[in-house]
Amino acid sequence: MLLSAPLRHLPGLLLLLWPLLLLPSLAAPGRLARASVRRLGTRVPGGSPGHLSALATSTRAPYSGGRGAGVCKSRPLDLVFIIDSSRSVRPLEFTKVKTFVSRIIDTLDIGATDTRVAVVNYASTVKIEFQLNTYSDKQALKQAVARITPLSTGTMSGLAIQTAMEEAFTVEAGARGPMSNIPKVAIIVTDGRPQDQVNEVAARARASGIELYAVGVDRADMESLKMMASKPLEEHVFYVETYGVIEKLSARFQETFCALDQCMLGTHQCQHVCVSDGDGKHHCECSQGYTLNADGKTCSAIDKCALSTHGCEQICVNDRNGSYHCECYGGYALNADRRTCAALDKCASGTHGCQHICVNDGAGSHHCECFEGYTLNADKKTCSVRNKCALGTHGCQHICVSDGAVAYHCDCFPGYTLNDDKKTCSDIEEARSLISIEDACGCGATLAFQEKVSSHLQKLNTKLDNILKKLKVTEYGQVHR
């Protein structure tokens, strides 16, 4: 009787003390985050002292910057959530689980060619809320998650995994085949000990290619979580103390499913161009005019001239940027097509350098000539006047007088006069003696005149013979000079 009064008031007392019991979960964000992770040396429900949560032991580089950073793109997945909705999960806590699922969906690229999502709800029975091919729109998918209701009693985790493997991860249900290389991922969330065997069925699921993540809450059995999860366990087993902080795990899964864009991060090591292939993969390419080396990263300029496809008629010249250009031999100019060449007519262009006459020899060549009466100098361009008097071929008996480039005339020594042939000369006195003062009609005068003419003709022949001899000597000298 003495104890009955205090016991009658115990429910009311618990209601008054309930907010105080929740104080650790209402602590500052930093403390709250720390409370969600079991540390070394602390007891984990269902486990042994010394267990360390996956969140505390992850060796991956922390993801920073969120999806807005532009370097993270979720990998395409076939993702199935297996959520415990047994009686131990209160309605408010089940809402937290749905919020956790929705936040993970927010970090994913949802679509027929991206990530597909299904939800398996379980307690003592199993219900597939929707299949992988049911929704391809993120907003519709989240609304479907929000409409899920708890099933009530029991925790048949093994049956839930088997149902997911046999009914959710099928091609008919929307799972993509092995040739697609799309990962199959299942995340099971539970707060209790399984009421059936999970070890064997989880092993079969993993052997079929399903990657299993196990998330334990509050009273979850850690050994069962380890049996269900894929290895390494430190990356696939998670534990939080309350459903109130489970949504914080969404950031951890965002990091897990994130494919970092190495091209945007600048860690690709491509010499020229980095091309993202999705799923965190990339390949290197080269700028135009370059080819990728065997290392798959560096580039070398393509020797297009060596390929014999350059089209240059005469000379191909490689440029530094991997391109090329055509050139021509001396005496040729590049045509408008920038490939073929045409012979330069230097005579027509006025660039020949000839003083008198330029003669085009074709093929871009030419030579110089001189006007008549001129001779080409040693430089093969300029001309000098040719002196015919100096050549000795003028034919003048006495004196040759040059009148320019090609002309000349003969002259006589003093006391001589130029004959009608304009080359030979006659003594003036002898010419006068030929004139007779006798009677021209007399026989004696006529005879005397004939004798004098014969004498002069003989002398003239003698002189002509001498001139011919001199000419022969001169010609011989010219030939053998």
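From the backbone N, Cα and C atoms, a Cβ is placed for every residue, glycine too.
Per Swiss-Prot, domain 'EGF-like 1' is recorded for 259-300, and the stated evidence type is sequence analysis.
Taken from Swiss-Prot, the feature domain 'EGF-like 2' covers 301-342, and the record attributes it to sequence analysis. Within the model, the domain 'EGF-like 2' (301-342) shows a mean pLDDT value of 87, rounded to a whole number.
Per Swiss-Prot, the feature domain 'EGF-like 3' maps to 343-384.
The domain 'EGF-like 4' annotation in Swiss-Prot covers 385-426 and is backed by sequence analysis.
One mutagenesis experiment named in Swiss-Prot is CYS72 to Ala, and its note says Prevents Matn3 protein aggregation; in association with D-189 and A-258.
Less than 8 angstroms from the CB of VAL189 (mutagenesis position) sit PHE81, ILE82, ILE83, ASP84, VAL97, PHE100, VAL215, VAL217, ILE246, each of them six or more residues away in the same chain. VAL189 (mutagenesis position) carries a strand DSSP state (E or B). For the mutagenesis of VAL189 to Asp, Swiss-Prot gives this note: Increased protein levels of Creld2 and Manf in chondrocytes. Prevents Matn3 protein aggregation; in association with A-72 and A-258. The structure shown keeps the original residue.
Taking the Cβ of CYS258 (mutagenesis position) as centre and 10 Å as the limit, one finds 20 other Cβ atoms among all the protein chains shown. Swiss-Prot documents CYS258 to Ala as a published mutagenesis change and attaches the note Prevents Matn3 protein aggregation; in association with A-72 and D-189.
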Is CYS258 (mutagenesis position) helix, strand or coil when read with DSSP?
strand
